[in-house]
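Chemist: Before anything else, here's the structure in question.
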Amino acid sequence: MRRNSKERKNRATRRSQGSYQEIIGRTWIFRGAHRGRVTRRNIIWHELIGLRVRIVGSTHPAFVGIEGYVIDETRNMLVIAGDRIWKVPKDVCIFEFEADDGTKIKIPGERLVGRPEMRLKKRWKKW
């Protein structure tokens, strides 16, 4: 799209701005030093991007069995890169995250709904 003789990105609504396709196959970029601090008690407040995840239950049967790395998180969705890119709603799934030490943490998606920065401020009952 040209405007004032300058090339600009197409900012049309409902169009993806970032192409995640170039990320597939490059899982090494997700192995950061922060991954070792995830525990069963703090996963609700922790950064989910970069964690390995698998969907173990869902009200939609096509989502069950999806696995890969979380590459983006919005208020209601997780973007998971595995053999392809999946955009999965949080509230209908049960997720199983893998910590760096190999422990598997199962958590219902209803607990994860909300913007990541707002989840830090929210008070939770004992988890």
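Note: Cβ is positioned from N, Cα and C throughout, glycine not excepted.
What you see is the original sequence, not a version with the noted changes.
Since we're looking at a predicted model, the values are computed, not measured.
Quick paste from Swiss-Prot:
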type	residues	note
MUTAGEN	Glu47 to Ala	Fully reconstitutes RNase P activity
MUTAGEN	Glu73 to Ala	40% reconstituted RNase P activity
MUTAGEN	Arg75 to Ala	40% reconstituted RNase P activity
MUTAGEN	Lys90 to Ala	10% reconstituted RNase P activity
MUTAGEN	Phe95 to Ala	75% reconstituted RNase P activity
MUTAGEN	Arg115 to Ala	75% reconstituted RNase P activity
MUTAGEN	Lys121 to Ala	90% reconstituted RNase P activity
MUTAGEN	Lys122 to Ala	Fully reconstitutes RNase P activity
Chemist: Please tell me which one of the mutagenesis positions listed here (Arg75, Phe95, Arg115, Lys121) sits closest to Glu47 (mutagenesis position), measuring Cα to Cα?
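Modeler: Nearest candidate: Arg115.
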Chemist: Measuring Cα to Cα, how many Å separate Glu73 (mutagenesis position) from Lys90 (mutagenesis position)?
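Modeler: Per the Cα atoms, Glu73 (mutagenesis position) and Lys90 (mutagenesis position) stand 10 Å apart.
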Chemist: Work out how many Å separate Phe95 (mutagenesis position) and Arg115 (mutagenesis position) at their Cα atoms, rounded off.
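Modeler: About 17 Å separates the two Cα atoms.
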Chemist: Among the mutagenesis positions listed here (Lys90, Arg115, Lys121), identify the one with the smallest other-Cβ count within 10 Å.
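Modeler: Counting other Cβ atoms within 10 Å of each of the mutagenesis positions Lys90, Arg115, Lys121, the minimum falls on Lys121.
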Chemist: Lys90 (mutagenesis position) to Arg75 (mutagenesis position): how many Å between their Cα atoms?
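Modeler: Arg75 (mutagenesis position) has its Cα 9 Å from the Cα of Lys90 (mutagenesis position).
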Chemist: Inside 10 Å of the Cβ of Arg75 (mutagenesis position), count up the other Cβ atoms and send me the figure.
Modeler: 11
Chemist: Counting Cβ atoms within 10 Å across all protein chains shown, which of the mutagenesis positions Glu47, Glu73, Phe95 comes out on top?
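Modeler: The largest 10 Å Cβ neighbour count belongs to Phe95.
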Chemist: Which whole-number value in Å describes the distance between the Cα atoms of Arg115 (mutagenesis position) and Lys121 (mutagenesis position)?
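Modeler: It is 10 Å, counting Cα to Cα.
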